[in-house]
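> Before anything else, here's the structure in question.
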Amino acid sequence: MGLFGMMKFAHTHHLVKRQGLGAPAGYFTPIAVDLWNVMYTLVVKYQRRYPSYDREAITLHCLCRLLKVFTQKSLFPIFVTDRGVNCMEPVVFGAKAILARTTAQCRTDEEASDVDASPPPSPITDSRPSSAFSNMRRRGTSLASGTRGTAGSGAALPSAAPSKPALRLAHLFCIRVLRALGYAYINSGQLEADDACANLYHTNTVAYVYTTDTDLLLMGCDIVLDISACYIPTINCRDILKYFKMSYPQFLALFVRCHTDLHPNNTYASVEDVLRECHWTPPSRSQTRRAIRREHTSSRSTETRPPLPPAAGGTEMRVSWTEILTQQIAGGYEDDEDLPLDPRDVTGGHPGPRSSSSEILTPPELVQVPNAQLLEEHRSYVASRRRHVIHDAPESLDWLPDPMTITELVEHRYIKYVISLIGPKERGPWTLLKRLPIYQDIRDENLARSIVTRHITAPDIADRFLEQLRTQAPPPAFYKDVLAKFWDE
């Protein structure tokens, strides 16, 4: 799942930053957890180590380890799952559903050119399909139809999913234990977990999304890859945009071709393929060295960002991405050495002074950071998140030709669906984005004990896990108090 080749690209080009994610004393950092994505990784790892454990035992073992780390690092998880809290809801929204519905609706590319490109509205869209995307029409065509790469020229019917190793993951048991322990969760219902996580991120509910699924980057989110590491590996969407030197609408329009769930039978393009077609070149070594110096310099004075070249007036046609890259390679644009960076982008953690507490200098247990500095970094981070709301996502459609094939129709529909999830709506003087409801049941340790002992019949194993839950997973705070303190104080 995700963007094909993005994880490898991010590691190769040093876009995976390692952060401490240290919050000020008394604060918890809210984080959305793509539960099945995270649990799958853990179960695959530990079921080999404990071959005698059944599904419930290995699931609870992984869950105990996960909750322990959340507590140690002062992270407040909001758990998100596919198929609702009962694991029975059909998924009717998202990438897979758009592909299935489109391929059932259109059997040939000729039919696709006559079909409405609007997908069904998401659960957070309060408009009907006929009007939900009326403000997302293209103002011009910047890429000629038929200039796409060879990958994805047509869509074949979805094939059977590749076989996976037998997975001892008890989904419903896992959710019931979390609810009994009083953790916050999202009843995503008919949404994919990715889409619900993106909604939580863009409504400034969570600071990060814990997942290894890189399609969250396509939806403009910052993702955490592994919370068990001393310094947590993260990928920030804005770091990728700066590295590519492109806007978010360009990023969404270009790399939708890499989304594996939208392109069956290996018809997706890789990240490297897309960049190669755009004639993109990575920053030179001198640029990289200058960027490293910027990261470790705390005394540098902030300079004024020079204005970008004005767009030609009297036209609604957007400049092509290839033209921008050509000018960049030829030296048509100034190097960004003198452009001030967002402190968050150079420190890899909450913004603040360049000598951030999140830089990798010494092991975290040896780092003593004044709480006043942590508080200053936290406030800068919150202000930065509020400034960088994505308002221009609908411009992604300006970079695409009219859909003439099934693949292009699927991509159009998916982009419009993403816009409906993350793009704020204008309501008079207000800009609003509806958040999915968060639920948090009252903690009931007796219920948790009953669930565990009912499914794990070996008394010694059940008692050991219950003791771990009691000591390592204390009662979580009420989610409204956590969010109010993190975002509003």
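Even glycines carry a Cβ here, placed using N, Cα and C.
Don't expect the noted substitutions in this model, because it carries the original residues.
Dumping what Swiss-Prot says about this protein:
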MUTAGEN   Asp34 to Asn  No effect on human eIF4H binding
MUTAGEN   Asp82 to Asn  No effect on human eIF4H binding
MUTAGEN   Glu192 to Gln  No effect on human eIF4H binding
MUTAGEN   Thr211 to Ala  Complete loss of human eIF4H binding
MUTAGEN   Thr214 to Ile  Complete loss of human eIF4H binding
MUTAGEN   Arg435 to His  Complete loss of human eIF4H binding
> If you compare CA-to-CA distances from Thr214 (mutagenesis position) to each of the mutagenesis positions Asp34, Asp82, Glu192, Arg435, which comes out shortest?
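Nearest by Cα distance to Thr214 (mutagenesis position): Asp34.
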> Just checking the mutagenesis positions Asp34, Glu192, Thr211, Arg435: which sit within 10 A of Asp82 (mutagenesis position), CA to CA?
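Passing the 10 Å Cα cut: Asp34, Glu192.
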> Spatially, and counting Cα to Cα, which of the mutagenesis positions is closest to Glu192 (mutagenesis position)? Options: Asp34, Thr211, Arg435.
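Ranked by Cα distance from Glu192 (mutagenesis position), first place goes to Asp34.
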> How big is the Cα-to-Cα gap, in Å, between Asp34 (mutagenesis position) and Thr211 (mutagenesis position)?
6
> Pop the Cα-Cα gap between Arg435 (mutagenesis position) and Thr211 (mutagenesis position) into the table, whole Å please.
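The separation of the Cα atoms works out to 20 Å.
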> Please give me the CB contact count at 10 A for Asp82 (mutagenesis position), counting all chains in the structure.
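Other Cβ atoms found within 10 Å: 22.
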> For Asp82 (mutagenesis position), what is the secondary structure by DSSP, using just helix, strand and coil?
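DSSP call for Asp82 (mutagenesis position): coil, neither helix nor strand.
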> Quick one, of the mutagenesis positions Asp34, Thr211, which Cβ has the fewest other Cβ within 10 Å?
Asp34
> Taking the Cβ of Glu192 (mutagenesis position) as the centre, how many other Cβ atoms fall within a 10 Å radius?
25
